[in-house]
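Chemist: One structure is given below, represented as structure tokens, and several questions about it will come after.
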Amino acid sequence: MSSNDSNDTDKQHTRLDPTGVDDAYIPPEQPETKHHRFKISRDTLRDHFIAAVGEFCGTFMFLWCAYVICNVANHDVALVAAPDGSHPGQLIMIAIGFGFSVMFSIWCFAGVSGGALNPAMSLSLCLARAVSPTRCVVMWVSQIVAGMAAGGAASAMTPGEVLFANSLGLGCSRTRGLFLEMFGTAILCLTVLMTAVEKRETNFMAALPIGISLFIAHVALTAYTGTGVNPARSLGAAVAARYFPHYHWIYWIGTLLGSILAWSVWQLLQILDYTTYVTAEKAASTKEKAQKKGETSSSSAVAEV
């Protein structure tokens, strides 16, 4: 037998079941095919395309549902008696529409592209090194295009005037509107960083607090700014309504400043290494409780004797 034949035989035997049962053939190990959605080192064209599709579909689904609900609330005669959208029923309806829409959209597409659905949120993720700068740009383009598509679709499917565009109300100035948008966006982005980026046992439920934070932002800001906190949402509605007020820039500058503010707070916590101290405090508390429980058990045993 030649040396080549013996080598082939050796290779064949190395792939047999080590237990020797029925000489079962064990196929060679296959390369890992699943990729980390937020791994910066993977910037292949295919990965970017998948992320772009996921962000487009998620953002479109989120904003189309929210736009239509917002249009219904603003056309309802019973809800528009109060000036500038300050009727409680109107506020709650709009807030629920946006909060629940982003919640189920994130749950659907978080496993595809991360489910940012918001350029401001994408910027926070990029600053936190959860996504690469290239991926951030890809997400931005998909989200902005999806926002305009959702606005056009909602406008075409619903009769009457487009009433889901952002505008200042209740005498709110541009400066106040800028800071309201900034802090509203910061709360939303910080919620994302603390519940989705931080490694916790409750990461799978991140969509719930994110939806709640957007709900709260709409209750707080709608009467004053119309609640942008998402440049794709503001631009898509403005294009559909063909209404670009001279202060439209606050829905971009304010939200981007808010995303930077949220990242700054998150980064400060990382510098302080809060997880180490929180873990140590929990361990000390657990140890103290165990000691007290042991002392109680000893006292009970002595009393019985």
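For all residues, glycine too, the Cβ spot is worked out from N, Cα and C.
Just lifted these from Swiss-Prot, have a look:
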MUTAGEN   M121 to V  Restores water permeability; when associated with P-255
MUTAGEN   T255 to P  Restores water permeability; when associated with V-121
Chemist: If you measure M121 (mutagenesis position) to T255 (mutagenesis position) at Cα, how many Å is it?
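Modeler: The Cα atom of M121 (mutagenesis position) is 9 Å away from the Cα atom of T255 (mutagenesis position).
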Chemist: 10 Å Cβ neighbour count around T255 (mutagenesis position)?
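Modeler: A count of 30.
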Chemist: Would you mind checking how many other C-beta atoms are within 10 angstroms of the C-beta on M121 (mutagenesis position)?
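Modeler: Result for M121 (mutagenesis position): 30 other Cβ atoms within 10 Å.
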